[in-house]
Amino acid sequence: MTIGIDKISFFVPPYYIDMTALAEARNVDPGKFHIGIGQDQMAVNPISQDIVTFAANAAEAILTKEDKEAIDMVIVGTESSIDESKAAAVVLHRLMGIQPFARSFEIKEACYGATAGLQLAKNHVALHPDKKVLVVAADIAKYGLNSGGEPTQGAGAVAMLVASEPRILALKEDNVMLTQDIYDFWRPTGHPYPMVDGPLSNETYIQSFAQVWDEHKKRTGLDFADYDALAFHIPYTKMGKKALLAKISDQTEAEQERILARYEESIIYSRRVGNLYTGSLYLGLISLLENATTLTAGNQIGLFSYGSGAVAEFFTGELVAGYQNHLQKETHLALLDNRTELSIAEYEAMFAETLDTDIDQTLEDELKYSISAINNTVRSYRN
């Protein structure tokens with residue numbers, strides 16, 4: 001029996017800014033954003049849209065009535081939680097109409113949370129092959145206007161349905177995990193924006209990949225030649241490339257070109273969205289599968305997950321025969337192409353708005369599953 005990703009999709013808010021416009025507004029060379037960090041556009045959301053909004057829209061795109069009857073676990077990986085006690089997964093469970101006899105909860109460990117959820121889902125299905133698990137990575141990455149992290153913001157969600165005999169990616173049992181207590185990125189309770197040690201975070205990311213890769217190679221004997229593509233956590237698209245370049249310098253030029261060509265296919269969507277935190281690796285996986293022209297059934301895909309603080313994991317998936325028939329490339333391209341571009345003034349005004357849940361209010365938004373009202377601090381969603 002194989003277990004893995006049976007369905008996968010993503011959702012981003014209907015607004016974005018162009019990175020050239022942001023660079024000009026911040027008196028920065030546009031090349032620093034387009035080339036230096038590798039970003040072209042950045043997703044932006046109004047206060048009427050939160051992680052539940054994104055999670056519900058992403059999940060709705062992949063779930064059938066039969067899926068909702070088979071799902072007995074709903075997991076949301078996030079570091080943008082809307083409540084200190086109640087899990088967004090509980091609200092998502094109701095909005096999706098999933099059968100009631102299910103577990104629903106959140107997982108937090110920076111950008112790693114959804115990977116923890118995916119592995120937990122895999123283990124659950126191994127024990128209950130007739131059941132399915134909905135795993136959603138949903139986040140809003142915000143660092144503040146005019147901050148160093150401003151060009152690496154973003155928002156959205158990735159939804160994955162984990163099942164036995166998956167139709168897209170079968171997960172292997174070769175995981176290598178790494179935990180280190182490092183303050184490279186953190187957000188103390190009550191702080192609206194994270195604290196970031198940029199140089200340390202970059203260094204820890206690169207070092208973490210090197211450690212789990214070397215340990216994985218030691219345990220399995222697998223090297224780059226055994227992988228048809230690698231997908232990385234992508235806080236910005238140059239980050240994964242830095243870690244990759246540090247490890248492939250001893251490979252032949254042809255091998256380096258092969259590996260980097262697949263990497264470029266994995267970052268196409270992220271260049272247009274920005275940082276999805278927990279969803280970044282899986283947005284990269286979707287981009288790889290929907291844009292790579294050389295992948296085929298049986299190919300081995302290596303996945304590197306990283307969450308600051310810091311937890312990292314490397315694991316492998318094998319592409320299933322006919323996987324291309326279960327992707328949603330046209331839908332995803334339409335989602336990205338039909339967004340509204342905001343001027344920098346509009347973006348700054350939207351960014352400056354805050355949702356005061358202590359004030360009863362109604363909110364106007366045409367997007368399905370957006371917040372319709374706040375009553376006694378409780379959020380109501382359109383559906």
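Cβ atoms are placed via backbone N, Cα and C, with glycine included.
So, quick note: what you're seeing has the original residues, none of the substitutions.
Residue environment of Glu79 (active site, proton donor/acceptor) contains 26 other Cβ atoms, counted within 10 Å of its Cβ in all protein chains. For the recorded site, Glu79 (active site, proton donor/acceptor), the DSSP three-state label reads coil. The active site, proton donor/acceptor annotation in Swiss-Prot covers Glu79 (among others), and the record cites similarity to another entry as its basis.
According to Swiss-Prot, the feature active site, acyl-thioester intermediate maps to Cys111, an assignment based on experimental evidence. For Cys111 (active site, acyl-thioester intermediate), the number of other Cβ atoms no farther than 10 Å from its own Cβ, over all displayed protein chains, is 31.
If you look up Swiss-Prot, you'll see His233 (among others) marked as active site, proton donor/acceptor. The Cβ of His233 (active site, proton donor/acceptor) lies under 8 Å from the Cβ of Cys111, Tyr205, Met239, Gly240, Ser280, Leu281, Gly284, Phe304, Ser305, Tyr306, Gly307, each on the same chain and at least six residues away in sequence.
Per Swiss-Prot, (3S)-3-hydroxy-3-methylglutaryl-CoA binding site is recorded for Asp29, Cys111, Thr152, Ser201, His233, Lys242, Asn275, Ser308, and the stated evidence type is similarity to another entry. According to DSSP, Ser308 ((3S)-3-hydroxy-3-methylglutaryl-CoA binding site) is assigned to coil rather than to any helix or strand.
The mutagenesis experiment Ala110 to Gly is recorded by Swiss-Prot, whose note states: 140-fold increase in the overall reaction rate, and 86-fold increase in catalytic efficiency. DSSP gives Ala110 (mutagenesis position) a coil state; it is part of no helix or strand. In sequence order, Glu79, Phe185, Tyr277, Gly307, Ser308, Gly309, Ala310, Val311 are the residues of the chain that are 6 or more apart from Ala110 (mutagenesis position) and have a CB within less than 8 Å of its CB.
The secondary structure of Asn275 ((3S)-3-hydroxy-3-methylglutaryl-CoA binding site), as reduced to three states from DSSP, is coil rather than helix or strand.
Around the Cβ of Ser201 ((3S)-3-hydroxy-3-methylglutaryl-CoA binding site), the same chain contributes Asp184, Phe185, Ser308, each under 8 angstroms and 6 or more positions distant in sequence.
In the three-state DSSP scheme, Ser201 ((3S)-3-hydroxy-3-methylglutaryl-CoA binding site) is classed as helix. Neighbour counts were taken as the number of other C-beta atoms within 10 angstroms of each residue's C-beta; across the binding-site residues Thr152, Asn275, Ser308, the minimum falls on Thr152.
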